[in-house]
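Novice: Next up is a structure, given as structure tokens.
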Amino acid sequence: MTATVQHTVKTEVCLRGDVASQPISDSKPPTWVAVLQQHEYQSSVTYHKLDDNRLIPDVFGYSYLRDIADQGKKQSTGKQHARVIQAYSKIHSLLSPPWKSSSIDSNTKTRENKGSPVILEDKRCAFIERLEPPPNSKADIVSTVFAQVNLQTPTGPPLEQFLSCRASNIKANDLKNAAEGVRRPITISTGICLFSSRLLGFIPTNGLSVSHDATETVVPPLPYTTVATFYELETCTRMAMTIAGLAVTASTGGTAGSRPIVVRLDVPNLQYYCYPLELLEAGLVSWEYVEEWFRLVDRRHRQVATLLKDTIIHEVRRRNCDVQVDVTSGTIAATQLLRLCVLGRRKIPSVNDMLFVLSWIGPYQAAWREFLAIVDDCQRPKDLRSLALMAYVFEVMYPALQQATTKTKTPHGKGEESSGRPLLIQVDDIAEWRIFDRAEMLLKRFKHRQHGLDPLLVGVFPSPRIFTSEDQGRSTLFLHDPGLKISQTRPPSSGGDSEDHSCVVGPLDIIGQIYGAEVQDTLMRLIIERGLSPEDEFELD
């Protein structure tokens, strides 16, 4: 990795026409991050105050820039930062467009110019992620800029965010329509995995795991744990805050009109059924193992889906707004068939059987027929795992598919409100970028097939502020779960020798240090309510 060059510049980016650009001040508050390191017997956490350009300590490939400068090169950090800011500014303008001058007040003879009630601030800071290819690979280094974009909401605490965005689908006419008061349906999609790879003993998307010497397939223990993992807690927190910023902006800006802002949570279960079935087909586990695995996954699905839903609603209501949150169920026909065959008949249905019931049974059948019609034959799923992965893309696209199949009025209809292009916002970890890319590609085919029905897909990917220390690859709590007992060597408020302040903490303690005591207390209450606290361990349904 090359050293980070320090720059001191003045901000020239004005995100809103009614907000004057201000120079960067040396007094702006620092950013705190936590770094988790795994050791032989116990993981540890250290906290770092980022108040200058620097590498994030012990986190390979990650750095922090306090003042971004445009270096004049197309792929420079400054250029990438500017593109992220421009993308989020477009999304912000769609959700809460600059209000036109109001009519002249008959009493005061004055005209009031109103701006967005949610103020967007470009802090000219960023996290930089540089992923180097594996040894002997010809792939390029992939750099991602997560720009710091803070939101000041009319009520409630401000939101400090580091985001990467994709908004190239937003056209000038979309912004023009928003400024003229054209309303549009808004759907925010997000997702979360279950457990962690450490608890599962495998990576769900990779399939069968093998031993270290690659001589035998690993059969993981059944996931009986009832305690929320660090990954689940941190993901709920990060996604909830980003979604709250978008939902509050849209609510106060009025861009959704009388329609509720809908948040759809894609919490997998079909994806987690695949692994034990592959073990069963390999003759490594019994039917009883598979049945118990299904039961435990179903329980975790209910708990984590409710935890994420409640966390989002809490963060939105802290800012005096509301939102409709639904858990997706687009694969319900397939999961019901799978459960019937496996639990009732001890048979594994074929992938063609699964595709048939998705296309012809249940409330989502028309959407699935529309979806599969735009999927190339070579991309159609050949096994259960590839079908489960395809379902992620379906769920992101579902609001558009539903509009096509139910013949919802288009912008040219005569509904009670004029309607712009439906806005689909994917809020997810940057590791899920492939879902966005594939949905974006399929939506272009969808537009051609639907004679102009043109949903507007954008992506918002929040960076974590709790990092894992790895030799290579992306920092991720799912793959590198530090466990529930972590040695804290340097609390943010401490001074002097870190050994004097050593103690054992849990995930919620670390989340509280980074995101605040209110977030920590809320999560503690919610995990107790949902049976995900340490006190619930070993208590089975």
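Cβ atoms here come from the backbone N, Cα and C positions, even for glycine.
The following feature annotations were taken from Swiss-Prot:
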type: MUTAGEN; residues: Cys193 to Ala, Ser or Thr; note: Leads to complete loss of cyclodipeptide formation
type: MUTAGEN; residues: Tyr392 to Ala or Phe; note: Leads to complete loss of cyclodipeptide formation
type: MUTAGEN; residues: Asp428 to Ala; note: Leads to complete loss of cyclodipeptide formation
type: MUTAGEN; residues: Tyr515 to Phe; note: Reduces drastically cyclodipeptide formation
Novice: Take the C-alpha atoms of Tyr392 (mutagenesis position) and Asp428 (mutagenesis position) and report the distance between them in angstrom, rounded.
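Specialist: On Cα coordinates alone, these residues lie 12 Å apart.
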Novice: In which DSSP state, out of helix, strand and coil, do we find Cys193 (mutagenesis position)?
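Specialist: Note: Cys193 (mutagenesis position) is coil by DSSP, not helix or strand.
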Novice: For a quick check of packing: other C-beta atoms within 10 Å of the C-beta of Tyr515 (mutagenesis position), how many?
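Specialist: If we count other Cβ atoms within 10 Å of Tyr515 (mutagenesis position), we arrive at 20.
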Novice: Taking the Cβ of Asp428 (mutagenesis position) as the centre, how many other Cβ atoms fall within a 10 Å radius?
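Specialist: Asp428 (mutagenesis position): 24 neighbouring Cβ atoms within 10 Å.
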Novice: Output, ordered by sequence, the same-chain residues six or more apart from Cys193 (mutagenesis position) with a CB under 8 Å from its CB, or 'none'.
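Specialist: Sequence-distant Cβ neighbours: Pro204, Tyr231, Thr235, Pro268, Phe478.
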